[in-house]
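Novice: Right, I'll just put the structure down here and ask away after.
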Amino acid sequence: MSAIFAERALLPEGWARNVRFEISADGVLAEIRPDANADGAERLGGAVLPGMPNLHSHAFQRAMAGLAEVAGNPNDSFWTWRELMYRMVARLSPEQIEVIACQLYIEMLKAGYTAVAEFHYVHHDLDGRSYADPAELSLRISRAASAAGIGLTLLPVLYSHAGFGGQPASEGQRRFINGSEAYLELLQRLRAPLEAAGHSLGLCFHSLRAVTPQQIATVLAAGHDDLPVHIHIAEQQKEVDDCQAWSGRRPLQWLYENVAVDQRWCLVHATHADPAEVAAMARSGAVAGLCLSTEANLGDGIFPATDFLAQGGRLGIGSDSHVSLSVVEELRWLEYGQRLRDRKRNRLYRDDQPMIGRTLYDAALAGGAQALGQPIGSLAVGRRADLLVLDGNDPYLASAEGDALLNRWLFAGGDRQVRDVMVAGRWVVRDGRHAGEERSARAFVQVLGELLD
């Protein structure tokens, strides 16, 4: 058992002073005592917050972040960006994927993300053939997460088709493609090694355009009822139009009419949800997986978060393509997008919580923990000891009390104010540095040179 002491910490019931945390040998919060003494405990140097879950990641895309910002096509969109992504995928080796993921996860930790849901769809070799171990690339992701020290929910993706109605996959998708049987075998292969590594597993459909209704039914009936379920949905208007041409229904409308969507589900993006779909999402308890920096980068649109939150909807944040790795930026732009859409200020709040920063942080913690299916998201007994410490010497934060501190950090601060980060009771970032960052950066630079020559 170890102990840490915070002069102020955000607990489920609110801010508390002089908080002593007792942490078990397996990294779980065993006892939490406000108004306690620091005898024998490690004193922390700033306000303590729960670590933030990142509910949507494509690790390999970090290697191409910033490379698609070149004008030339007046109709540039997600679909043209995707062609660049396919060219990157066509070159990646297993070793390169592991290096990229490790570097990414270290950067996430330094920003205050303490767990990630990896939406992993690169399964096969350069020719589209299965590796000798079909789980080769999935296990590379697991090893990278372990090396970095971040919590992981691995989401191996079922990806079978190029478009609605079972259209044949394209050449650029050859590394992604599995049938339902191979996918279920992959899930079974991954359970034991992920559990041994302390990681979690989830079900994942790439999108309604990449799987058939029968495949969804087959996977959901296969007995993995304990796992979260993720899917990309309604990210682009073209997807909505294509789904209507195929089925006569919008993507979310089709999903809710044909599948029992519940709290296990994370609906990634859901950008183009209409009012009826927003209401269905809120009623079901599913999490809206919002990736603000990526959605802006791709020109996707703005999710109706104000309406969704007002109906009790649950949401979380993800860095997706990793053009940004900032808890602050994702949450700030979640609010700012609604302001730009509505041309009004202070949009995302609860009747009992007028502080925007607190509303955003609480919502993303709860939604992220639900989407990852892990015991995280709050500083409570029985939860994993995932936390971050903000800079106690920063004048803006040191002068702010209670929820005003979150407003200061999220709307006027940045990642540099994250000083220390703990995952499962182990410090992975101290004074803004990760022990493996220099070694990882050298390997990452080498990989970038290989990919971009």
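Glycine is treated like the rest: Cβ placed from N, Cα and C.
Straight out of Swiss-Prot:
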ACT_SITE  His269  active site, proton acceptor
ACT_SITE  Asp320  active site, proton acceptor
BINDING   His56, His58, His232, Asp320  Zn(2+) binding site
BINDING   Gln61, Arg82, Tyr121, His206, Arg209, Glu235  N-formimidoyl-L-glutamate binding site
MUTAGEN   Glu235 to Ala  Reduces catalytic activity by 3 orders of magnitude
MUTAGEN   Glu235 to Asp or Gln  Reduces catalytic activity by 4 orders of magnitude
MUTAGEN   His269 to Ala or Asn  Reduces catalytic activity by 5 orders of magnitude. Significant decrease in metal content
MUTAGEN   His269 to Cys  Reduces catalytic activity by 5 orders of magnitude. Slight decrease in metal content
MUTAGEN   Asp320 to Ala or Cys  Reduces catalytic activity by over 6 orders of magnitude. Still able to bind a significant amount of zinc
Novice: Within 10 Å of the Cβ of Arg209 (N-formimidoyl-L-glutamate binding site), how many other Cβ atoms are there?
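Specialist: Its Cβ shell of radius 10 Å holds 21 other Cβ atoms.
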Novice: Which chain-mates of Asp320 (mutagenesis position) that are at least 6 residues away have a CB under 8 A from its CB, listed by sequence?
Specialist: His56, Ser57, His58, Gln61, Cys291, Ser293, Thr294, Glu295
Novice: What residues, ordered by sequence, lie under 8 A Cβ-to-Cβ from Tyr121 (N-formimidoyl-L-glutamate binding site) and sit at least six positions away in the same chain?
Specialist: His58, Pro156, Val157, Tyr159, Phe176, Cys204, His206
Novice: Cα distance, His232 (Zn(2+) binding site) to Arg209 (N-formimidoyl-L-glutamate binding site), nearest Å?
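Specialist: Cα-Cα distance, Arg209 (N-formimidoyl-L-glutamate binding site) to His232 (Zn(2+) binding site): 10 Å.
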Novice: Tell me, by DSSP, whether His56 (Zn(2+) binding site) is helix, strand or coil?
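Specialist: Looking at the DSSP assignment, His56 (Zn(2+) binding site) belongs to a strand.
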Novice: Considering each pair of residues in Gln61, Arg82, Tyr121, His206, Arg209, Glu235, all listed as binding N-formimidoyl-L-glutamate, report the largest CA to CA distance in Å, no decimals.
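Specialist: Farthest Cα pair among residues binding N-formimidoyl-L-glutamate: 21 Å.
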Novice: Other Cβ atoms within 10 Å is the metric here; tell me which of the recorded positions Arg82, His232, His269 scores highest.
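Specialist: When each Cβ's neighbours within 10 Å are tallied, His269 tops the list.
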Novice: Which ones, of the recorded positions Arg82, His232, Glu235, have a Cα no more than 10 Å from the Cα of His269 (mutagenesis position)?
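Specialist: His232, Glu235, listed in sequence order.
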